[in-house]
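Structure first, then comments.
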Amino acid sequence: MAASTGYVRLWGAARCWVLRRPMLAAAGGRVPTAAGAWLLRGQRTCDASPPWALWGRGPAIGGQWRGFWEASSRGGGAFSGGEDASEGGAEEGAGGAGGSAGAGEGPVITALTPMTIPDVFPHLPLIAITRNPVFPRFIKIIEVKNKKLVELLRRKVRLAQPYVGVFLKRDDSNESDVVESLDEIYHTGTFAQIHEMQDLGDKLRMIVMGHRRVHISRQLEVEPEEPEAENKHKPRRKSKRGKKEAEDELSARHPAELAMEPTPELPAEVLMVEVENVVHEDFQVTEEVKALTAEIVKTIRDIIALNPLYRESVLQMMQAGQRVVDNPIYLSDMGAALTGAESHELQDVLEETNIPKRLYKALSLLKKEFELSKLQQRLGREVEEKIKQTHRKYLLQEQLKIIKKELGLEKDDKDAIEEKFRERLKELVVPKHVMDVVDEELSKLGLLDNHSSEFNVTRNYLDWLTSIPWGKYSNENLDLARAQAVLEEDHYGMEDVKKRILEFIAVSQLRGSTQGKILCFYGPPGVGKTSIARSIARALNREYFRFSVGGMTDVAEIKGHRRTYVGAMPGKIIQCLKKTKTENPLILIDEVDKIGRGYQGDPSSALLELLDPEQNANFLDHYLDVPVDLSKVLFICTANVTDTIPEPLRDRMEMINVSGYVAQEKLAIAERYLVPQARALCGLDESKAKLSSDVLTLLIKQYCRESGVRNLQKQVEKVLRKSAYKIVSGEAESVEVTPENLQDFVGKPVFTVERMYDVTPPGVVMGLAWTAMGGSTLFVETSLRRPQDKDAKGDKDGSLEVTGQLGEVMKESARIAYTFARAFLMQHAPANDYLVTSHIHLHVPEGATPKDGPSAGCTIVTALLSLAMGRPVRQNLAMTGEVSLTGKILPVGGIKEKTIAAKRAGVTCIVLPAENKKDFYDLAAFITEGLEVHFVEHYREIFDIAFPDEQAEALAVER
């Protein structure tokens, strides 16, 4: 620190700041640096910030520095006056032009000499910034990384032209220092002076201060750099006279002369622009301006009161003098700069030339900032209050816990956990081997730390182990009359299922105890397999639990995970016992025929232990790892088909067929169950919506021919929903659905004809089939593919082509039938060689539907013989049965479904294998009523039925 008569100079690394002695005295002989330290007499500072950057950081001396700097700026040039002014200014100018001599390694910090700001400086380097524009009289730190712009700014500083144009980019996401087009920036910006520049090699960090608003006129080309003087490396020390002449010559040149004229070819990046000063509109200090000014000052003070971030700096700036308040131009800029508004809103204030409008816009932004500050303060108070309450509650709880522990009123956490688990087991009959495990785990729990992972694993294991209802059973209902009433109330038909459940109750009543059973209901969808299980649970007074294994691929879903895994838990069976709180629930395992298989194992194999009455008394779950007795559980499984159920699993279950419904059964179910349920669901009563039996019959016949009643339920609900809409919309007070207006509710009929052929031509025979959806009629068509050529020489053997998306089994059945038909015809009519020499095409209609199975063998033989003889079979005849190569008719399945399908199609005569006689006679009387049935053992019997008028002589007719 060097002192003289009027001034004190603070020496930095590359420049000095000149302060008046009264200011140094006011600071007590010390000066605050930008880093917050104090500079004492005789010390140096390398701080890069000028004194005006310290506004609001120290005592009131900061305001004096600000006022002094403003005064010096208005005075024009370096701090004039005093004997050190010329020398200090010269040395600072040398430092500003040539950088820091002997600064050593590290970044070069250049502090520029304060100089007179030119009123007109049209050619400026362009710096594009984002987010916040620079307002006049405000300082901003800017970093520049673009190499071309860095070189340009270095050259301008060396030429004593530390002026730039700072403009805001339209796109805030653009981080580049330069732009490729003037359209990427707002054309109104700020003329700024570089007060300090820190050269970091690959980038520049500058402190710039805005002075006035400017507007871009056009883009300029960057002028080439002038060659340096030959005596560049000569010593810097010159005579005072030479230095004075150089300064006079430099000051005599107008700054605008240093810029080059633009050329037609402009660079790709905008580095230099021509600007013109923005002139404010003339204004008078009216009452409106005074009111806006006062409101801005009031709002700023309110923001300061709410947000301490603004308090020190803004108070210092406003206390420096009332000149700020009296200057509407500066006040509007300061108000906008204090806000965190959007960039386009701040730019709007910068571009506004009408001072009252600018004041109004600045006031709007300040009001938004004030509301945001109030919201932040409210949220802060709420969070602080919540934290205080939580902390206070925690302290009180800890104190209460200590007091209770001292008085013996509260036990340790581990003791409380052990007491809770033992309390659960008091009323249960726990097996000895399970109780030993519980005692061992409780002892282990007492030795573990409360916060260890093993503690939580052991506690969860004990929680599951003590939640099992050991020895707890629900009181079963053994009253046959009550059970039968419940089953009849919930379901219509299903006599086989009801009879089996009543038998189970009767056996339990005679034995005086109940045992678990494994039943499997299989049949088409929608016949009530799942719902009957719930009714059985209600009839037996057992708890009900259902889970589906359709698509299940993980064995752990059934048998649980090992406790060593994170997040391990028991399987579905143990979860069922915990939920039902009894050891004798009814467990429904749904969709057992659709169980999957994955890399985790085969769940169907895991069910073998579960569904084996000899093994499930000691079922071992992987998680519990103790045997659990499931012998009292009634397991019911459901499936659509039995083919996909593994044979060992099927062997463990008692299979009960739940067949589809005929039209009479569907009508009864709809009237007794579906329509009342749908009315209640739609909020209607019988007087509001009427559905007659004729409507339901037509609905079943033309819309719902499947075996189940699920689709019928949907159609009934659809009719009642539309009825409810008409009533609510005011179209009608009540709705009566008739066969004539049924299409208005459910659309066009889905089924318009009963069967494909009303009269079957030669070569066409009706067969019977059944699928998971129920029974159906199936026509077999045969036709001549290529004419018979009796005069052809060589091989005259015929052929058979089959189509209709047939499976492998059905294709084999067709080949067997073709061979047998040729042999049968050759045996009974040697003269008829039609099948031997002809090329025949066999087709089963509805080719998009896959078909498979052996039961169409006799139907194919009959169709081939009908084609060979050229005579149709008996009308209204349908048949099913597998044929062997010798003509023996083998039994098939699905007799009930096939019989129902035949009756639905209007068939009056059916042919069945003799071994299926018992299945047919098990059917209800209303199903077999009106049917002529023939049980056959050999195809010769079928031939006599299909062609009743044919004699042996007719077979010999040549075609």
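Using the three backbone atoms N, Cα and C, a Cβ is placed for every residue, glycine included.
No noted substitution is present; original residues retained.
Per Swiss-Prot, active site is recorded for Ser855 (among others). Cβ environment of Ser855 (mutagenesis position): Gly767, Leu768, Ala769, Thr880, Gly881, Glu882, Val892, Gly893, Gly894 lie under 8 Å away, each six or more residues apart in the same chain.
Per Swiss-Prot, ATP binding site is recorded for Gly523, Pro524, Pro525, Gly526, Val527, Gly528, Lys529, Thr530, and the stated evidence type is sequence analysis. When other Cβ atoms within 10 Å of the Cβ of Pro525 (ATP binding site) are tallied across all protein chains shown, the result is 16.
Taken from Swiss-Prot, the feature domain 'Lon N-terminal' covers 124-370, and the record attributes it to sequence analysis.
Among the features that Swiss-Prot reports, domain 'Lon proteolytic' is placed at 759-949.
According to DSSP, Trp770 (mutagenesis position) sits within a strand segment. The Cβ of Trp770 (mutagenesis position) lies under 8 Å from the Cβ of Ser776, Gly893, Gly894, Glu897, Lys898, Ala901, each of which sits 6+ residues away along the same chain. What Swiss-Prot says about the mutagenesis result for Trp770 to Ala is this: Has low basal, but normal stimulated ATPase activity, and retains peptidase activity.
According to DSSP, Ser855 (mutagenesis position) sits in a coil region rather than a helix or strand. Quoted from Swiss-Prot, the note on the mutagenesis of Ser855 to Ala is: Lacks both ATPase and protease activity, but retains DNA binding activity.
DSSP gives Thr880 (mutagenesis position) a coil state; it is part of no helix or strand. Residue environment of Thr880 (mutagenesis position) contains 32 other Cβ atoms, counted within 10 Å of its Cβ in all protein chains. Among the mutagenesis experiments that Swiss-Prot reports, Thr880 to Val is described with the note: Enhances the basal, but not the stimulated ATPase activity.
With a 10 A radius on its CB, Gly893 (mutagenesis position) counts 15 other CB atoms from all the protein chains. In Swiss-Prot, a mutagenesis experiment is listed as Gly893 to Ala, annotated with the note Has low basal, but normal stimulated ATPase activity, and retains peptidase activity.
Mapped onto three states, the DSSP output places Gly893 (mutagenesis position) in coil. For the mutagenesis of Gly893 to Pro, Swiss-Prot gives this note: Has normal basal, but low stimulated ATPase activity, and abolishes peptidase activity. The structure shown keeps the original residue.
The note that Swiss-Prot attaches to the published mutagenesis Gly894 to Ala or Ser is: Enhances the basal, but not the stimulated ATPase activity, and retains peptidase activity. Of all the Cβ atoms in the protein chains shown, 23 others lie within 10 Å of the Cβ of Gly894 (mutagenesis position).
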DSSP state at Lys529 (ATP binding site), helix/strand/coil: helix
Output field, ATP shell: CB within 8 Å of site CB centroid, site Gly523, Pro524, Pro525, Gly526, Val527, Gly528, Lys529, Thr530 dropped: Phe521, Thr638, Asn640, Val658, Ser707, Gly708, Arg710
Fewest other Cβ within 10 angstroms of its own Cβ, chosen from the binding-site residues Gly523, Gly526: Gly526
Confidence summary (mean pLDDT) of the domain 'Lon N-terminal' (124-370): 76
Neighbouring C-beta atoms (10 Å sphere around the C-beta of Thr530 (ATP binding site)): 16
Gly528 (ATP binding site) CB neighbourhood, other CB atoms within 10 A: 24
Lys529 (ATP binding site): tally of other CB atoms within 10 A of its CB: 26
